[in-house]
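What follows is a short report on a single structure.
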Amino acid sequence: MGQTVTTPLSLTLGHWKDVERIAHNQSVDVKKRRWVTFCSAEWPTFNVGWPRDGTFNRDLITQVKIKVFSPGPHGHPDQVPYIVTWEALAFDPPPWVKPFVHPKPPPPLPPSAPSLPLEPPRSTPPRSSLYPALTPSLGAKPKPQVLSDSGGPLIDLLTEDPPPYRDPRPPPSDRDGNGGEATPAGEAPDPSPMASRLRGRREPPVADSTTSQAFPLRAGGNGQLQYWPFSSSDLYNWKNNNPSFSEDPGKLTALIESVLITHQPTWDDCQQLLGTLLTGEEKQRVLLEARKAVRGDDGRPTQLPNEVDAAFPLERPDWDYTTQAGRNHLVHYRQLLLAGLQNAGRSPTNLAKVKGITQGPNESPSAFLERLKEAYRRYTPYDPEDPGQETNVSMSFIWQSAPDIGRKLERLEDLKNKTLGDLVREAEKIFNKRETPEEREERIRRETEEKEERRRTEDEQKEKERDRRRHREMSKLLATVVSGQKQDRQGGERRRSQLDRDQCAYCKEKGHWAKDCPKKPRGPRGPRPQTSLLTLDDQGGQGQEPPPEPRITLKVGGQPVTFLVDTGAQHSVLTQNPGPLSDKSAWVQGATGGKRYRWTTDRKVHLATGKVTHSFLHVPDCPYPLLGRDLLTKLKAQIHFEGSGAQVMGPMGQPLQVLTLNIEDEHRLHETSKEPDVSLGSTWLSDFPQAWAETGGMGLAVRQAPLIIPLKATSTPVSIKQYPMSQEARLGIKPHIQRLLDQGILVPCQSPWNTPLLPVKKPGTNDYRPVQDLREVNKRVEDIHPTVPNPYNLLSGLPPSHQWYTVLDLKDAFFCLRLHPTSQPLFAFEWRDPEMGISGQLTWTRLPQGFKNSPTLFDEALHRDLADFRIQHPDLILLQYVDDLLLAATSELDCQQGTRALLQTLGNLGYRASAKKAQICQKQVKYLGYLLKEGQRWLTEARKETVMGQPTPKTPRQLREFLGTAGFCRLWIPGFAEMAAPLYPLTKTGTLFNWGPDQQKAYQEIKQALLTAPALGLPDLTKPFELFVDEKQGYAKGVLTQKLGPWRRPVAYLSKKLDPVAAGWPPCLRMVAAIAVLTKDAGKLTMGQPLVILAPHAVEALVKQPPDRWLSNARMTHYQALLLDTDRVQFGPVVALNPATLLPLPEEGLQHNCLDILAEAHGTRPDLTDQPLPDADHTWYTDGSSLLQEGQRKAGAAVTTETEVIWAKALPAGTSAQRAELIALTQALKMAEGKKLNVYTDSRYAFATAHIHGEIYRRRGLLTSEGKEIKNKDEILALLKALFLPKRLSIIHCPGHQKGHSAEARGNRMADQAARKAAITETPDTSTLLIENSSPYTSEHFHYTVTDIKDLTKLGAIYDKTKKYWVYQGKPVMPDQFTFELLDFLHQLTHLSFSKMKALLERSHSPYYMLNRDRTLKNITETCKACAQVNASKSAVKQGTRVRGHRPGTHWEIDFTEIKPGLYGYKYLLVFIDTFSGWIEAFPTKKETAKVVTKKLLEEIFPRFGMPQVLGTDNGPAFVSKVSQTVADLLGIDWKLHCAYRPQSSGQVERMNRTIKETLTKLTLATGSRDWVLLLPLALYRARNTPGPHGLTPYEILYGAPPPLVNFPDPDMTRVTNSPSLQAHLQALYLVQHEVWRPLAAAYQEQLDRPVVPHPYRVGDTVWVRRHQTKNLEPRWKGPYTVLLTTPTALKVDGIAAWIHAAHVKAADPGGGPSSRLTWRVQRSQNPLKIRLTREAP
């Protein structure tokens, strides 16, 4: 046991290469998939005994070959290569087939004493067993053999005998040499090793050598067959050691298959086996599938009961197993049983289950692969071991592996050629190299510390810089103040008037001095005030006073801070360092100037009204902390000025107290005061604490079981990463997450599902609420039918008699329903909170918001829970819309009692209502956006303000929002559909949004209608309804009313647009359609109550007897079923309606008969008839023909008499027969202009169009019922026009293809033959089409201007007075304006260039001469904006000159270039090139960053060549980085950035990049090495020693001599160190460098002095700028932009920060270039402050 079973099919698949080789020798090709299909599925149906696993039985192969080669329809030519190859394997077997192909046995010897009747010898069995079998050969009884360990199959599948098998080999010769003596017939061979193992305790049978045995029937010692049933231990072991059939059908099927092969059970044994291993239901399913597999004589499954019962009986059959027929029946039965097991065990395909298998965190790839394969076997019909399925299994293995493993597997090179084993090995490597959790935590900790350290260092540097800048500014400020004070003092001394000798210096009076002045105050001298810091040591200045009162002390961040109350300050200010500062800043303007200061992060502030978070301005220069208007507003402070000073009081006039408040309740501090709520007193809260969310906590529906969310069959888990979230938003939703975690609504989890969390800011506050994006989950969840009530008709169940209302809004309603644990992982999301130790996923244990089925599930649950309340209170009306409840009663007492009962019920059920939103026992409430009062409903003011506050729409989306909002109020707006008609076309996709006067008028009318919206009565279902209907221009309008005393009270205003078909009917029929449409809409409000229809037309007669020419049968039936329901719909008298109110007028309207009007409007021509005219001038026959000939549809039309052809013409290819009929009929009418004509046609289409449908099409605008344009529109219009040409006309329909000899038959045949002949023989002439398209460009529409006449006179054109147009070159001349319109339209269609359109027009042979065609065409093509944005443009900008250094090492160009493959991580090469000498330095790098650039500049270039003066680079990220630019500023380097996408600007280094790459490529090919880093020095050597433009190499320019190649220096350098030759060489080098450098510098300077032709663009020009990276269908040019600045080679335009090379722009002015510009002249005006600008042509 445990070894594999080898079958012929598996054997050939294992040696498939040999099979293909044998097939090629047979000159055929075979495919593996078709080989398996034919062997296992096709050939077993031939009814020749072919087993599903193949056989090498030559007789069976021959029989299958006969079936395949059968002539006629029963043959199978596609199977010929495969059966021929199989035959070659059996008749000429390769070595691996020979052991399975048995030679034919010799004829058997007659037995000496047979104990059983003998059967005639035969070479092969008539029927096959479960596996292919060969006839065993006869032989002597061999010695018992020991089971070898050869690894071969344990069961000989190529023999028919049951265990023990007979030896298939020929009998061995006798030991004594009696070779001719055979073994006695009575001896039987030993059992096979397998049989010995299974049945070792039983005696081996002694059977006749000529009798086939079927176990458990075995021949005993006396020659009688014995029966050996299954043992109980076998059945017990099989049942307990194998999974059930439902759990793993494949494994149990394999077990039963092996039992059927090895044990050869009888019918009873099979039943016992099935009854033991299968359940009753499984057994019935297997038997049913087995009976379905029974095939009839034709090889197809049969359903004949007798054949099915004979092959697979359900009752014990009377088969005799001692006969060959009985054994054949048993073999066939086992085959069918096995087929039934296989079919019954085939589970439905569920790929979602397979995709749900993912690799665990610590699961090895091998274990995961086994689970994946097991899922394929269990949930799909595919075998994962099949080579054809290896690709699918490999892709599943990659996609469903752990994320880190999957990502690395996806990046493997040559992935498509990797086998599954290769992927597993790679995954094992990745799995074994994973970092441990400890290592990961250590890495994260280390990265966090490094990040914090960097941030701390940056903050310290910023703080130091800020302090340094602040000290510098303070120093400047102090110096300014001190100098100013000194100047003031000195200036004051100079300005003081001189005192007289007896004048007092204090009071300026004469007669005494200052010391004796009586006015001078006396007393002890007070302490001298301290000198202010601003005055330093100035003795003459007055010091700064301490800050005056009022002051107030508040706690900020837990620390007390004393603030100066400053009502003039907009924001509150802190002076001390408050900790971390935010990135936001503000500009502060003070008396000494303006400066930018930063904001603090949010700080907790304790106010009198609570604790709030607030952000302060950090102004260190401010002398005192300020309490500004922002905090004073939150404080609600009151400042009183009294004699003792200012006092700061609270909002109630009391001293400020400190109150601590949760941050999540901060928004309540900003809420405006509301009117006192008299309806909800404390008694309601105290009497029902469990019913309110404020007192009862979170609700839980106790009667509802946890909900299970079913997924779609093909759904797979979706995982979307969390979107980036700002710190403010995260802190805002953090309290909500914490609250939900504390309540158990959120719990941590690990789930393959993940959707992002979106923080949404509440309007008017700084609070956030978490909203989960569940759109992807909603797509994968099964849809359920929504049962939420429609708010449109919900209030129809509220009678006007119930005028006391209670409205309750359930709080957190969805959270009242629990989720089943199996469905909770669907709604997982990411959340990290280091303070709480949460870093992972959270999910909901309650029904979440945002889930598409949440409203329906909650609505149904609440309906079930409130069913008892409705039964117990039948007098109350309870309406429910999801979580909004409305309770209505007839009196206040009933309303109070009902409300108490409802609150008690809600509390007991576990639901919680919001006390803040409750409206209890009131006569006026707001519900679902309506205002309910006294049995009427009004639009709320908030709803009106929402519509009125919307600005004029600018986009289709804004318009859709407006129409959606206004459409909610359409019941209050009479004729809303007609009013909004101009707006709806602009909402369609692909329509140009053109807001015109009509749209603005409709927009204003809708807003005005909302302001005057009336009150609508609530529908009273106990009274009948009246519907007043009117129709105007395809719009149905109506008002639904009910009588209130003698008046009619409106219930709803209805309006709707009719469909295109009904809109084309006569007015009377349009009224029928309008009534039907509005009756259907009114039914939503009337709930099937009686309805009386009043209209200005007597439509009841029309509905009962509708005209047959306008309405289809389906529409007629629909109208009659809807409007002739007398129990529900009745028609009132005809009334005239007021257009404003849609109510009847007091006077009667004009009466008319609708049937008479319809009879008059049935056709286009009143005298058109279908009866022949007796006095007709002509009687013609028309016909059109359309046929296929040689794959092409040809068409023709003809007009004939009975004997001759009047007109016949071939029509363009592809013309339909209907169109040809219309053309023929139209041609006949044209030729009979002014005459009397009888015309016959056999086309029902043409006849009906002329008599009936033409007028209908014309009225509805030639549109179909779907609103699309009808077919053959032009032909129908031409026919309708031609109907009026004959004087009198009769169009008669005649049957087609008549065979009689009447005049109609002969004429019809003549027309048919002529049309067919014209279609086949003639060439269609497209230039002479019958239908003349109406064109606006006709001579009668031409209007020539004065300029046109002047141009025509110069051309020499002639004016035709009769035809009233000019003629030139024999053609009518088209005016200039017409030419422009035509050419502009053609260009908009084609967007061709000037030359292409000119050539196209010249070849078109236009019947008109287009005036000024070329000039107009050129103007159109040059001013086309679309062409300017897309078409390429040739650059006319000449090359500029390149600036070079004046000596080596002063001017470098730098660039990064990428070199692949990047060995050892080196992917980039940083190249430096000296622009003076051309010397190159290149460094391999692993990254392309600014850090690498600065490192190489400071460590390599500076120590060797000195500090550069100029660096030139492109605009790469490494060069424009702040790091690079800062280093350049500190070192005094002029860093020049070249134009973007202009490699010529960095031409020297770009060319050197190419040289290096080419050299490295050659070196790698020559050396065979792939390490380009190793070969780089050789490439640099070549570049440094290549002569430049002046014949010198960079090495010679730098060192003054060629490089040494073969001269090696003496190892002892001490002898030459101070030798005269070395000194002379150095002196010569100095002289040579000067002789070389000076001419080079002069040559470079000469290039710079050479004048450069600048580009033609100037400041103020308008240009298009090339878009270098265009996306799909994006224009090539963007703009236009205005030029602001220019250089000889570049431009600076408005709107783009970078400079743009002149080659990347093109002119956007109409002239096509900068040369063609307008001239502006400046003139003075009478007003000195105004000038006049006039534009002149160049």
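Note that Cβ sites are derived from N, Cα and C of the backbone, with glycine treated the same way.
Just the original residues are modelled here, none of the noted substitutions.
Listed in Swiss-Prot as a mutagenesis experiment, S137 to A is described as follows: No effect on reverse transcription activity.
Listed in Swiss-Prot is the mutagenesis experiment S148 to A, annotated as follows: No effect on reverse transcription activity; when associated with A-150.
For the mutagenesis of S150 to A, Swiss-Prot gives this note: No effect on reverse transcription activity; when associated with A-148. The structure shown keeps the original residue.
Y165 to A appears in Swiss-Prot as a mutagenesis experiment; the accompanying note says: Drastic reduction in the number of virus-like particles produced.
Experimental mutagenesis is annotated in Swiss-Prot for S192 to A, with the remark: Complete loss of stable anchoring of viral PIC to mitotic chromosomes; when associated with A-196.
Under mutagenesis, Swiss-Prot gives S192 to A with this note: Complete loss of reverse transcription activity.
According to Swiss-Prot, the mutagenesis experiment S196 to A carries this note: Complete loss of stable anchoring of viral PIC to mitotic chromosomes; when associated with A-192.
As a published mutagenesis entry, S196 to A appears in Swiss-Prot alongside the note: No effect on reverse transcription activity.
For the mutagenesis of S209 to A, Swiss-Prot gives this note: Strongly reduced reverse transcription activity. The structure shown keeps the original residue.
Under its mutagenesis entries, Swiss-Prot includes S209 to D with the note: Strongly reduced reverse transcription activity.
Quoted from Swiss-Prot, the note on mutagenesis experiment S212 to A is: No effect on reverse transcription activity.
The feature domain 'Peptidase A2' is assigned by Swiss-Prot to 560-631.
On its own chain, D884 (Mg(2+) 1 binding site) has V807, L808, D809, L810, Y927, L928 as residues at least 6 apart in sequence with a Cβ closer than 8 Å to its own Cβ. Residues or ranges marked as Mg(2+) 1 binding site by Swiss-Prot on the basis of sequence analysis: D809, D883, D884.
Under the heading of mutagenesis, Swiss-Prot lists F1247 to A and annotates it as follows: No effect on readthrough between Gag and Pol. F1247 (mutagenesis position) carries a helical DSSP state (H, G or I).
Taking a C-beta cut-off of under 8 angstroms and a sequence separation of 6 or more, A1248 (mutagenesis position) has no same-chain neighbours. The annotation that Swiss-Prot gives for the mutagenesis experiment A1248 to K reads: Almost complete loss of readthrough between Gag and Pol.
According to Swiss-Prot, the feature domain 'Integrase catalytic' maps to 1444-1602, an assignment based on sequence analysis.
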* To do: Go through D809, D1455, D1514, the listed binding-site residues, and name the one with the sparsest Cβ surroundings, counting other Cβ atoms within 10 Å.
  => D809
* Three-state secondary structure, D809 (Mg(2+) 1 binding site) (per DSSP) -> strand
* Structure fact -> Cα nearest F1247 (mutagenesis position) among binding-site residues (D883, D1455, D1514) -> D883
* To do: Show which residues of the chain containing D883 (Mg(2+) 1 binding site), separated from it by at least 6 in sequence, have their CB under 8 Å from its CB.
  => D809, L810, A813, F814, F858, L862
* **Other residues, Cβ within 8 Å of D809, D883, D884 Cβ centroid (Mg(2+) 1 site)** => L808, L810, A813, Y881, V882, L885, K917
* To do: Let me know the DSSP-derived helix, strand or coil state of D1455 (Mg(2+) 4 binding site), please.
  => strand
* Structure fact -> One finds that other Cβ atoms within 10 Å of the Cβ of F1247 (mutagenesis position) number exactly 20
